[in-house]
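J.: Quoted from Swiss-Prot, the note attached to the mutagenesis of Thr314 to Ile states: Sekiguchi lesion phenotype. The heme binding site annotation in Swiss-Prot covers Cys453 and rests on similarity to another entry. Quoting Swiss-Prot on the mutagenesis of Gly455 to Asp: Sekiguchi lesion phenotype.
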Amino acid sequence: MELTMASTMSLALLVLSAAYVLVALRRSRSSSSKPRRLPPSPPGWPVIGHLHLMSGMPHHALAELARTMRAPLFRMRLGSVPAVVISKPDLARAALTTNDAALASRPHLLSGQFLSFGCSDVTFAPAGPYHRMARRVVVSELLSARRVATYGAVRVKELRRLLAHLTKNTSPAKPVDLSECFLNLANDVLCRVAFGRRFPHGEGDKLGAVLAEAQDLFAGFTIGDFFPELEPVASTVTGLRRRLKKCLADLREACDVIVDEHISGNRQRIPGDRDEDFVDVLLRVQKSPDLEVPLTDDNLKALVLDMFVAGTDTTFATLEWVMTELVRHPRILKKAQEEVRRVVGDSGRVEESHLGELHYMRAIIKETFRLHPAVPLLVPRESVAPCTLGGYDIPARTRVFINTFAMGRDPEIWDNPLEYSPERFESAGGGGEIDLKDPDYKLLPFGGGRRGCPGYTFALATVQVSLASLLYHFEWALPAGVRAEDVNLDETFGLATRKKEPLFVAVRKSDAYEFKGEELSEV
């Protein structure tokens, strides 16, 4: 039976009132006689505290709050959960280096408990022996420099399918939805690398549907994550727990089919694929006697899904924002194309070996990370022990948010921070490798420390070869009649922050550098 609006509001008031009482009781029990110097805090609302700031575009709201309070570190109460927000590089460095061990864990989130098979992926696993083992496996086995290089053939093959599609099916008179192209590319690359198959784009396919549902659930708002005492009731009444259980069952079923195919050897390999995919690697590692913690079948599924979900969103969002800014800035676009075509010459295709010479293109990617970070609020950490940040006491079990969006637009850090100018990285030595282990901690698109994203080298390789190929083979512009100031830069917040509206562009084949490949016959 569906709840009426009146009954829903009554239930919400009851839930929030109960939460208020529980918070008050817990505070009274945990109060200490020892005074603490806590970070400043803005006025909050009864019961929910500052939870309203986390709706919509929280990175914008928190950046504005840090600015108006003149507080690079401030404290919030998200429901019954204490939290702090960092908006300056020196504090980010302190959190990710000096206090890395104290801030080594993750909050226990309901979506992670279900969809990460008991929080057993690298992203959501709590600090401890299992997380150390899982991260070591991912870094040394799945995403080592050698392994990332071997996946180059997959990246190139899927990219060439996109280039063939653009060559055969686009014209300047018919704008192309580049957002959809990038989403398909990211899904195809990650699906082949993770599962050894192409992403199923057709309607009715179970794997594609359940992966999309999992991504929606990971990105959604869960009241129990901010009122843990009320989680069982809240998730049951809202239907979220039922939805999570169904998605988990569907994920397990879909993954079981894939794993069984790998074990039995009955899967059909894509022609040309000879290297191990993620499932192959983890099945081999699972048998190793050297693991300090056993790697169960559910752990294996969690690690593979973690790499897929995190990798597709960040790759897609980065490519989308890069091309958005390039078509809005023809001068920068022209300069980037001239560099790519000079380096690649008449060879006819971009190879990953060319990327080291594309200095300006790498500055463009860095500038995009600064102005449009795919993850503007880094995945929150949780303190496992009390620590000190910026002279303030941070109690245990406090959630710690690092607002990279605020740091990227801070006029105290960057000249003309709202201007898209890749040259700022050229003058700062940005023409070298895209070293995201920034010693100044001004640029943190993939986090840092022991919780930094282990897959950033794979994502960067995909972004760089894709962008270089698009610049080499095609001419790009805004659709006829659309001015740069007309392009909507509004965002949608989720696992990665992407454009709210799809990016439509005018594209035509380059007369001098037209793509010619065997993939043309497949499209």
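Even glycines carry a Cβ here, placed using N, Cα and C.
Modelled residues match the original; the substitutions are not represented.
Each of the listed features needs to be described in terms of its position in the shown structure.
T.: For Thr314 (mutagenesis position), the same-chain residues lying six or more positions away in sequence with a CB closer than 8 A to its CB are Ala374, Val375, Phe446, Cys453, Ala459, Ala496.
When other Cβ atoms within 10 Å of the Cβ of Cys453 (heme binding site) are tallied across all protein chains shown, the result is 23.
The number of other Cβ atoms within 10 Å of the Cβ belonging to Gly455 (mutagenesis position), over all protein chains shown, comes to 22.
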